[in-house]
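Undergrad: Pulled the feature table from Swiss-Prot, pasting it below:
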BINDING   Lys43, Arg83, Glu84, Gly85, Ile86, Lys87, Ile95, Ser108, Asp109  glutathione binding site
BINDING   Cys51  [2Fe-2S] cluster binding site
DOMAIN    26-131  domain 'Glutaredoxin'
MUTAGEN   Cys51 to Ser  Abolishes iron-sulfur cluster binding
Amino acid sequence: MNSMFRFWIPKTSISMQLRMLSTQTRQALEQAVKEDPIVLFMKGTPTRPMCGFSLKAIQILSLENVASDKLVTYNVLSNDELREGIKEFSDWPTIPQLYINGEFVGGSDILASMHKSGELHKILKEINALAPEQPKDSEEETTKKD
């Protein structure tokens with residue numbers, strides 16, 4: 001046999017199973033990230049995050065004053081297919097994952113960096129995803145009445 005036409009395949013790649021994202025799961029994820037302006041895939045819920053990174057992401061979005069009607073969250077711990085599927089969908093190995101207007105932004109470290117630089121606030125403002133600010137006068141009046 002001519003060795004020029006033989007291909008060497010390492011044993012590990014033979015036993016390695018590559019999970020392909022099903023068409024149904026891919027379509028569901030595409031719809032989920034495009035359906036709402038801001039979508040966060042996280043461990044737990046906004047009121048009960050189940051990991052420090054998900055907590056950090058929620059805190060950053062809260063500091064940015066994201067309107068609650070613009071944000072949808074998905075608890076990846078509620079469904080194994082969702083947890084693994086979103087990692088394959090984004091080609092990003094960790095949770096949380098933030099999408100803005102259907103585009104993958106990143107995880108909690110990227111969010112923190114964008115928050116610190118002001119870039120995240122600028123994007124959120126451009127897409128009208130920020131909650132209306134409370135007038136300063138009403139806060140002062142409340143304090144004076146107490």
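Cβ coordinates are placed from backbone N, Cα and C, and glycine is handled just like the others.
Computed from a predicted structure; not experimentally measured.
Would you situate these features in the structure and describe their surroundings?
TA: Ile95 (glutathione binding site) carries neither a helix nor a strand DSSP state and counts as coil. For Ile95 (glutathione binding site), the same-chain residues 6+ apart in sequence whose C-beta sits under 8 angstroms from its C-beta are Phe41, Met42, Lys43, Cys51, Phe53, Ser54, Val76, Arg83, Ile86, Lys87, Gly107.
Neighbours of Cys51 (mutagenesis position), defined as other CB atoms within 10 A of its CB across all chains, total 16.
DSSP assignment over the domain 'Glutaredoxin' (26-131) gives 57 helix, 24 strand, 25 coil.
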Undergrad: Compute the average pLDDT of the predicted model within the domain 'Glutaredoxin' (26-131).
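TA: That stretch averages a pLDDT of 96.
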Undergrad: When you look at Lys43, Arg83, Glu84, Gly85, Ile86, Lys87, Ile95, Ser108, Asp109, which the record names as binding glutathione, what is the longest CA to CA distance in angstrom?
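TA: Pairwise Cα check on Lys43, Arg83, Glu84, Gly85, Ile86, Lys87, Ile95, Ser108, Asp109 gives a maximum of 21 Å.
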